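One structure is given below, encoded as structure tokens.
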Amino acid sequence: MGKEIEKKFIVSGDAYKSLAKGVLYRQGYIFFDKDKSVRVRVFNDKGYLTVKGTSTGISRLEYEYEIPVGEANEILEYLCEKPVIEKLRYKFQFEGFTWEVDEFLGENEGLVIAEIELPDENAVFKKPDWIGREVTGDPRYLNSNLVKNPYKNFKE
């Protein structure tokens, strides 16, 4: 059984760009509701199918499988809700933890989110200076919700 434990934060500034090279990710959702999602993702010429369950606090079940990239691209094109999410991901280590910063493109341009995966829900970690407010529990910032409610329509 896979379990994902993560926190999400708004990013201010672009200092993260000096820490890693951005990799283009394209992902789409075959199915999603408030409790679960099935997505396809393509990056680095590889395809992935991911199933995620209901969030409980900052954790949820997650299962991910590599699939042929050609099939992943076809699923993105023909079976996923539109628009497909496109983003540049910057992945790096900071104070012993892996951070991922997603700089969204297209309908969600202007949104930059940082995520940290944790070993358990009580893990203590240090944040880089450019990390802003936490949005872990805010459903607007779920990638699946950004398909139907893009960042350009947010009223902060």
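Quick reminder: no glycine exception, Cβ is built from N, Cα and C everywhere.
The noted changes are left out; the structure has the residues it started with.
Taken from Swiss-Prot, the feature domain 'CYTH' applies to 2-148, supported by sequence analysis.
Among the mutagenesis experiments that Swiss-Prot reports, Glu4 to Ala is described with the note: Partial loss of ATPase activity and strong loss of inorganic triphosphatase activity. Counting only same-chain residues six or more apart in sequence, the Cβ atoms lying under 8 angstroms from the Cβ of Glu4 (mutagenesis position) belong to Lys52, Ser59, Arg60, Leu61, Glu62, Glu117.
Glu6 to Ala appears in Swiss-Prot as a published mutagenesis result, with the remark: Strong loss of ATPase and inorganic triphosphatase activities. Taken residue by residue with DSSP, Glu6 (mutagenesis position) is part of a strand. A C-beta separation below 8 Å, combined with a sequence spacing of at least six in one chain, links Glu6 (mutagenesis position) to Ile58, Glu115, Ile116, Glu117, Leu118, Thr136.
Residues within less than 8 Å, Cβ to Cβ, of Lys8 (mutagenesis position) and separated from it by at least 6 positions along the same chain comprise Ile113, Ala114, Glu115, Glu134, Val135, Thr136, Tyr141. Annotation of the published mutagenesis Lys8 to Ala in Swiss-Prot: 16-fold increase in ATPase activity and strong loss of inorganic triphosphatase activity; the original residue is retained in the structure shown.
The secondary structure of Tyr29 (active site, proton acceptor), as reduced to three states from DSSP, is extended strand. Per Swiss-Prot, the feature active site, proton acceptor maps to Tyr29; the stated evidence is similarity to another entry.
In three-state terms derived from DSSP, Arg39 (mutagenesis position) belongs to an extended strand segment. Here the residue is the original one, but Swiss-Prot notes a mutagenesis experiment at this spot, Arg39 to Ala: Strong loss of ATPase and inorganic triphosphatase activities.
Here Swiss-Prot notes a mutagenesis experiment, Arg41 to Ala, with the remark: Strong loss of ATPase and inorganic triphosphatase activities.
Of all Cβ atoms in the shown protein chains, 21 besides its own fall within 10 Å of the Cβ of Lys52 (mutagenesis position). DSSP assigns Lys52 (mutagenesis position) to a strand segment in the three-state reduction. Annotation of the published mutagenesis Lys52 to Ala in Swiss-Prot: Strong loss of ATPase activity and partial loss of inorganic triphosphatase activity; the original residue is retained in the structure shown.
Among the sequence features in Swiss-Prot, the mutagenesis site Glu64 to Ala is noted as follows: Partial loss of ATPase activity and strong loss of inorganic triphosphatase activity. A strand conformation is recorded for Glu64 (mutagenesis position) in the three-state DSSP classification. With a cut-off of 8 Å between CB atoms and residues at least 6 apart in sequence, the same chain places Gly2, Tyr48, Leu49, Thr50, Val51 near Glu64 (mutagenesis position), listed in sequence order.
Among the mutagenesis entries in Swiss-Prot is Glu100 to Ala, noted as: Partial loss of ATPase and inorganic triphosphatase activities. However, the inorganic triphosphatase activity is restored when manganese replaces magnesium. Under a cutoff of 8 A between CB atoms, and with a sequence separation of 6+ in the same chain, the neighbours of Glu100 (mutagenesis position) are Arg89, Tyr90, Lys91, Ala114, Glu115, Ile116, Glu117.
Neighbour density for Asp102 (mutagenesis position): within 10 A of its CB lie 22 other CB atoms from the protein chains shown. In the three-state DSSP scheme, Asp102 (mutagenesis position) is classed as strand. Among the mutagenesis results in Swiss-Prot, Asp102 to Ala has the note: Strong loss of ATPase and inorganic triphosphatase activities. However, the inorganic triphosphatase activity is restored when manganese replaces magnesium. The residue drawn here is the original one.
Where Swiss-Prot documents Glu115 to Ala as a mutagenesis experiment, the accompanying text is: Partial loss of ATPase activity and inorganic triphosphatase activities. Reduced to three states, the DSSP call for Glu115 (mutagenesis position) is strand.
Among the mutagenesis entries in Swiss-Prot is Glu117 to Ala, noted as: Strong loss of ATPase activity and inorganic triphosphatase activities. Its Cβ placed at the centre, Glu117 (mutagenesis position) has 13 other Cβ atoms within 10 Å.
Cβ environment of Arg41 (mutagenesis position): Tyr25, Arg26, Gln27, Gly47, Tyr48, Thr50, Ala72 lie under 8 Å away, each six or more residues apart in the same chain.
Across the structure, Tyr29 (active site, proton acceptor) and Arg39 (mutagenesis position) place their CA atoms 4 angstrom apart. Considering other CB atoms within 10 Å as the measure, the emptiest surroundings among the recorded positions Tyr29, Arg39, Glu115 are those of Glu115. Averaged across the domain 'CYTH' (2-148), pLDDT in this predicted model comes to 95.
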